[in-house]
Every structure is written in C-alpha cells, then in structure tokens.
Amino acid sequence: MDRHHHHHHHHHHHMMSGGGQDPAAGDGGAGGATQDSFFLGPAAAAMFSGAGSSSSGAGTSAGGGGGGPSPSSSSPSLSRYESQKRRDWNTFGQYLRNHRPPLSLSRCSGAHVLEFLKYMDQFGKTKVHTPVCPFYGHPNPPAPCPCPLRQAWGSLDALIGRLRAAYEENGGTPEMNPFGARAVRLYLREVRETQARARGISYEKKKRKKPSSAGAGAGPSSEGSPPPPGGSASGGGDTSASPQFIIP
C-alpha cells in the first residue's frame, strides 16, 4: 500500500511537472484544431472541393458545430469567409507554383485566371448537361447521365470575389487585379447563362425572390445559394457579409 502510495505520489509529481504542460497540452489541443483546420486548407481534399462543395462543406461544419463555440474556438479570429478566402488564396498560389511555364503573381492576367477556373472544374460537383443530353434543361433529371461535373456558377462567382479581395490584401493594386479583369467577368456571365440553360434554372428569379431563405435554408443547394444575394459585381462583399450574419 505504502509503496503504491509512493508510486502514486511519484506519478502525481510527474503529472505536476507536466502540470506546467497540461495547460500547454490543452492549448496544444486547441492548437491542434487550429492547425488541423489550417492543414485542411492547402490539403488536397479541401482544395479539390474548391469553391464548389466548400461552401456546403463550410455550412455543414458550422451547422454541425451547432453550438457555435466549437467552430469559433478553433479559429477565434477568422470568420468562415476569411478562412475560405485564405484557403482559396493558397489554392491559387499552389496553382501558380505548379504552372508550366512558371508563372509569377505579378505576371498573372485575366487569361490565367480563366485557365485556373477551368482547372477547378475537375473538382466541381454540379452536373452541367450538354445540349445533346435528353436531360438538357431539366432541373431534376430522373436518371444518371454522362454529362460532366463542373464548378457551379455561384461557386466560381464567390471564389473570384474572395480571390479578388485576397489579391489586394496581399499587396496587389486594384487596377492590376487579374481577378477583376473584364475577361473574367464575361466568362462568369457566360457560365451563368450556360448553366442556367443546361440545368433549367434561372438565377435572376432566385436573386430577387428569396435572398434570405436561400442564404439560411437552402442547405443542399448551397452551391448556388451564397451568391444570389449579391450580384456578380459585389459577389465578394456579399459572401463575406452573409456567412458572418448566419453564424451568430
């Protein structure tokens, strides 16, 4: 008994010496969470889901937290919009690093941004029917078809809004901003029209009719829902406003 007590005391002492470490361990736990979510950023999965599912992914994680404390405690300073913006910026940075021939941010043009958006399509989750498909123009196709999956227009629009802001936050000038290039705006408009026709949906109607319900209620279709409240002009600004509005 005595010996056991001694052993216990020793163990306790060890824990106390670790006691200085215990808060650190707790801290490490939170740090682990922070680091984990940071690690997720550049990691393939989060990147690949890109703009498309990340908006719904962010929705689920925030919703899953439910209480709010857990998501916010892991990253107290960053809103969902800010952390998504950082992830997108990392994704674009990685795209530049892997680019052949090498491409620096300063030499990046609207054409390169379009190249990046087309590259992101391979990680999209939105089926866009081709005109020869029997389901072309059907909002809810009754059966599977071989049409390609793409990034939804709303995802690309929000992605460009975030990257446009990140570019200027990282020292770029507005007049040099490749994400604000006319070619990019025209491309987004074209994608919106193409997808609206292919999927048999109208973005215009949605935009006016239910900005609030689309933001709050449309969980599964969150791919398309974040952008409608803001036009493509202020897509970035609005996406930043709406998630912060939803979380509290």
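Quick reminder: no glycine exception, Cβ is built from N, Cα and C everywhere.
Every residue here is the original one, so none of the noted swaps is modelled.
The domain 'ALOG' annotation in Swiss-Prot covers 80-207.
Cβ contacts within 10 Å of R80 (mutagenesis position), excluding its own Cβ and spanning all protein chains shown: 23. Here the residue is the original one, while Swiss-Prot reports the published mutagenesis R80 to W with the comment Loss of homodimerization.
What Swiss-Prot says about the mutagenesis result for G124 to Q is this: Loss of homodimerization. DSSP assigns G124 (mutagenesis position) to coil in the three-state reduction, outside any helix or strand. Residue environment of G124 (mutagenesis position) contains 22 other Cβ atoms, counted within 10 Å of its Cβ in all protein chains.
A mutagenesis experiment is reported in Swiss-Prot for this position, H129 to Y, and the note states: Triangular hull 1 phenotype; loss of homodimerization. Contacts of H129 (mutagenesis position) defined by a Cβ separation under 8 A and a same-chain sequence distance of 6+ are given as F135, Y136, G137, H138, P141, C145, C147, A198, R199, in order along the sequence. The secondary structure of H129 (mutagenesis position), as reduced to three states from DSSP, is coil rather than helix or strand.
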Item to complete: Taking only the Cα atoms, work out how far R80 (mutagenesis position) lies from G124 (mutagenesis position), in Å, as a whole number.
Response: 20
Worksheet item: Can you tell me how the residues of the domain 'ALOG' (80-207) break down into helix, strand and coil by DSSP?
Response: 82 helix, 4 strand, 42 coil
